[in-house]
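If you look up Swiss-Prot, you'll see 1-134 marked as domain 'ADF-H'. Looking at Swiss-Prot, the entry for mutagenesis of LYS75 to Ala says: No effect on binding to F-actin. No effect on F-actin stabilization.
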Amino acid sequence: MSGFDLSEVAGPVAEVIDDKNEEVEFVVFGVQTQPNKLVVDAKGKGGLEEVKAALKEDALQFAYYRTISGDEESKRVKFVFISWAGEGIKKPKLRAVMSILKGDVKNVINNFHIELHATSLDDLVEDEIAAKIKKAGGADYSFNTTSN
(Lines of atoms letter the chains of each structure in order from A and count residues from 1; the text may use other names and numbers.)
(Lines give C-alpha, C1' and ligand atoms only; values in the text may rest on other atoms or scores of the structure.)
Protein backbone atom coordinates (compact mmCIF):
# COMPACT_ATOMS: atom_id res chain seq x y z
CA MET A 1 0.00 0.00 0.00
CA SER A 2 1.28 3.40 -0.98
CA GLY A 3 -0.57 5.43 1.63
CA PHE A 4 -2.01 7.70 -1.07
CA ASP A 5 -5.64 8.82 -0.98
CA LEU A 6 -7.23 7.47 -4.16
CA SER A 7 -10.80 8.47 -3.31
CA GLU A 8 -11.03 10.88 -6.27
CA VAL A 9 -10.18 8.18 -8.84
CA ALA A 10 -13.20 5.86 -9.13
CA GLY A 11 -15.80 8.50 -10.08
CA PRO A 12 -13.98 9.99 -13.09
CA VAL A 13 -12.92 6.51 -14.25
CA ALA A 14 -16.59 5.44 -14.22
CA GLU A 15 -17.38 8.48 -16.39
CA VAL A 16 -14.82 7.35 -18.99
CA ILE A 17 -16.23 3.81 -19.01
CA ASP A 18 -19.89 4.92 -19.24
CA ASP A 19 -21.05 4.42 -22.85
CA LYS A 20 -23.80 7.00 -22.37
CA ASN A 21 -21.41 9.75 -21.27
CA GLU A 22 -20.25 11.47 -24.44
CA GLU A 23 -18.53 14.32 -22.58
CA VAL A 24 -15.77 12.34 -20.86
CA GLU A 25 -13.45 10.12 -22.91
CA PHE A 26 -10.35 10.59 -20.78
CA VAL A 27 -9.15 11.57 -17.34
CA VAL A 28 -5.65 12.53 -16.20
CA PHE A 29 -4.78 12.27 -12.51
CA GLY A 30 -1.91 14.16 -10.93
CA VAL A 31 0.13 12.86 -8.02
CA GLN A 32 0.07 15.28 -5.10
CA THR A 33 2.55 14.72 -2.27
CA GLN A 34 1.35 17.29 0.27
CA PRO A 35 -0.98 15.55 1.23
CA ASN A 36 -0.43 12.23 -0.55
CA LYS A 37 -3.32 11.86 -2.98
CA LEU A 38 -4.36 11.66 -6.61
CA VAL A 39 -6.32 14.60 -7.98
CA VAL A 40 -8.02 15.16 -11.32
CA ASP A 41 -5.74 17.31 -13.49
CA ALA A 42 -7.92 17.12 -16.62
CA LYS A 43 -10.85 15.30 -18.12
CA GLY A 44 -12.82 15.62 -21.31
CA LYS A 45 -12.98 14.27 -24.82
CA GLY A 46 -10.60 14.53 -27.71
CA GLY A 47 -8.56 11.38 -27.47
CA LEU A 48 -4.83 10.96 -27.22
CA GLU A 49 -3.93 14.50 -28.33
CA GLU A 50 -5.86 16.05 -25.43
CA VAL A 51 -4.41 13.50 -23.03
CA LYS A 52 -0.92 14.48 -24.18
CA ALA A 53 -1.76 18.17 -23.77
CA ALA A 54 -2.63 17.50 -20.11
CA LEU A 55 0.61 15.66 -19.31
CA LYS A 56 3.18 17.83 -17.54
CA GLU A 57 6.91 17.58 -18.17
CA ASP A 58 7.76 17.80 -14.46
CA ALA A 59 5.01 15.63 -12.97
CA LEU A 60 3.91 12.13 -12.11
CA GLN A 61 0.50 11.45 -13.61
CA PHE A 62 -1.82 8.65 -14.60
CA ALA A 63 -4.07 8.84 -17.65
CA TYR A 64 -7.01 6.67 -18.63
CA TYR A 65 -8.75 7.03 -21.95
CA ARG A 66 -11.34 5.43 -24.21
CA THR A 67 -10.69 4.72 -27.86
CA ILE A 68 -12.28 2.71 -30.65
CA SER A 69 -10.43 -0.20 -32.19
CA GLY A 70 -11.16 -2.91 -34.67
CA ASP A 71 -11.50 -3.53 -38.34
CA GLU A 72 -14.26 -3.15 -40.91
CA GLU A 73 -16.12 -6.14 -39.47
CA SER A 74 -16.06 -5.13 -35.83
CA LYS A 75 -15.49 -1.88 -33.92
CA ARG A 76 -14.97 -2.10 -30.17
CA VAL A 77 -14.35 0.28 -27.29
CA LYS A 78 -10.91 -0.14 -25.73
CA PHE A 79 -9.32 1.51 -22.71
CA VAL A 80 -5.70 2.61 -22.31
CA PHE A 81 -3.90 3.13 -18.98
CA ILE A 82 -0.81 5.36 -19.01
CA SER A 83 1.63 5.95 -16.18
CA TRP A 84 3.55 9.16 -16.82
CA ALA A 85 6.82 10.31 -15.27
CA GLY A 86 7.86 13.41 -17.18
CA GLU A 87 11.52 13.85 -18.07
CA GLY A 88 11.55 17.16 -16.19
CA ILE A 89 11.17 15.50 -12.77
CA LYS A 90 14.30 16.48 -10.88
CA LYS A 91 13.82 14.53 -7.63
CA PRO A 92 14.68 10.80 -7.82
CA LYS A 93 12.53 10.26 -4.73
CA LEU A 94 9.49 11.51 -6.65
CA ARG A 95 10.20 9.06 -9.48
CA ALA A 96 10.37 6.26 -6.91
CA VAL A 97 6.82 7.10 -5.84
CA MET A 98 5.62 5.84 -9.25
CA SER A 99 6.71 2.26 -8.60
CA ILE A 100 5.00 2.25 -5.21
CA LEU A 101 1.81 4.00 -6.29
CA LYS A 102 1.21 2.38 -9.68
CA GLY A 103 -0.03 -0.93 -8.26
CA ASP A 104 -2.56 0.79 -6.03
CA VAL A 105 -3.85 2.91 -8.92
CA LYS A 106 -4.21 -0.19 -11.09
CA ASN A 107 -6.34 -1.78 -8.37
CA VAL A 108 -8.82 1.08 -8.88
CA ILE A 109 -8.38 1.50 -12.64
CA ASN A 110 -8.52 -2.18 -13.48
CA ASN A 111 -10.47 -2.17 -16.75
CA PHE A 112 -7.92 -1.49 -19.49
CA HIS A 113 -6.72 -3.30 -22.58
CA ILE A 114 -3.16 -2.01 -22.69
CA GLU A 115 -0.84 -0.32 -20.24
CA LEU A 116 1.88 2.12 -21.24
CA HIS A 117 4.61 3.87 -19.29
CA ALA A 118 5.84 7.11 -20.81
CA THR A 119 8.42 9.75 -19.93
CA SER A 120 8.18 11.78 -23.13
CA LEU A 121 5.30 12.78 -25.39
CA ASP A 122 7.25 11.04 -28.16
CA ASP A 123 6.49 7.75 -26.36
CA LEU A 124 2.78 8.25 -27.09
CA VAL A 125 2.21 7.77 -30.81
CA GLU A 126 -1.36 7.10 -31.97
CA ASP A 127 -0.47 4.50 -34.63
CA GLU A 128 1.81 2.58 -32.27
CA ILE A 129 -0.83 2.54 -29.55
CA ALA A 130 -3.47 1.41 -32.06
CA ALA A 131 -1.18 -1.45 -33.14
CA LYS A 132 -0.69 -2.54 -29.51
CA ILE A 133 -4.44 -2.44 -28.91
CA LYS A 134 -5.08 -4.47 -32.04
CA LYS A 135 -2.48 -7.04 -31.04
CA ALA A 136 -3.97 -7.31 -27.54
CA GLY A 137 -7.52 -7.42 -28.87
CA GLY A 138 -7.81 -10.96 -30.11
CA ALA A 139 -10.00 -11.43 -33.18
CA ASP A 140 -8.82 -9.80 -36.39
CA TYR A 141 -11.01 -10.22 -39.44
CA SER A 142 -8.97 -8.02 -41.75
CA PHE A 143 -7.45 -11.02 -43.56
CA ASN A 144 -10.82 -11.94 -45.08
CA THR A 145 -12.12 -8.99 -47.06
CA THR A 146 -14.26 -10.93 -49.51
CA SER A 147 -17.50 -12.73 -48.84
CA ASN A 148 -17.83 -16.44 -49.58
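Cβ atoms here come from the backbone N, Cα and C positions, even for glycine.
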For the domain 'ADF-H' (1-134), the mean pLDDT of the predicted model: 93
Three-state composition of the domain 'ADF-H' (1-134), taking helix and strand from DSSP: 45 helix, 45 strand, 44 coil
